[in-house]
Amino acid sequence: MSTVATYSYTHSVTYVTDNILKSLKDIILLSGLDPEHFADRWESNTRAIKTWLGTGDLRKVILEIYNPATDKLVTRWDIDIVYGWSDGDGSFWTDTEQLKYAIKKAGLLPSQAKYKLMLDTKPGRPDVEGWSKGSYRSTDGMVKQSLGSTVEHSGLAGQAGYWRQR
């Protein structure tokens, strides 16, 4: 039984990792931003998310979109991780339509905007090559719009939301 449960959790981690990254790629593309930087770091992003999901240390995936001239946040997308995994029925889904609707609602971003992927992890998490500590840009004057669950596999889930100006 533990072999089956281990395989299933590994499958959940892979599914959730892949679909979080696909969702972020959609956000970047549909917001009118250049996906080249994101594509160039795909392997590193996959390795970090998969590692920290697997150890239970990943708390949040954050895509900061900022004005490079002022270094101020334009918008921010958060995917909060929910660890409610069970080896039950193996249900899985990704709500791409909900995400596309929210991206459309948030609107196109200035073409000069840049983005940065950040991962919020628990203290004591294992190191992943290419990743280090960082700090977030301020969300002062912004309000978060929650979308709810956008990806789930057997209870391991990502709940998306975005920050907009008040």
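A Cβ is built for glycine as well, from the same backbone N, Cα and C atoms used for every other residue.
Under its mutagenesis entries, Swiss-Prot includes ASP95 to Lys with the note: No longer binds to CdnD. Close to ASP95 (mutagenesis position) in the fold, though at least 6 residues off in sequence, lie SER149, THR150, VAL151, each with a CB less than 8 Å from its CB.
One entry in Swiss-Prot concerns the mutagenesis experiment ASP95 to Ala. Its note says: Binds to CdnD.
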Review point. Should ASP95 (mutagenesis position) be counted as helix, strand, or coil on the basis of DSSP?
Key: coil
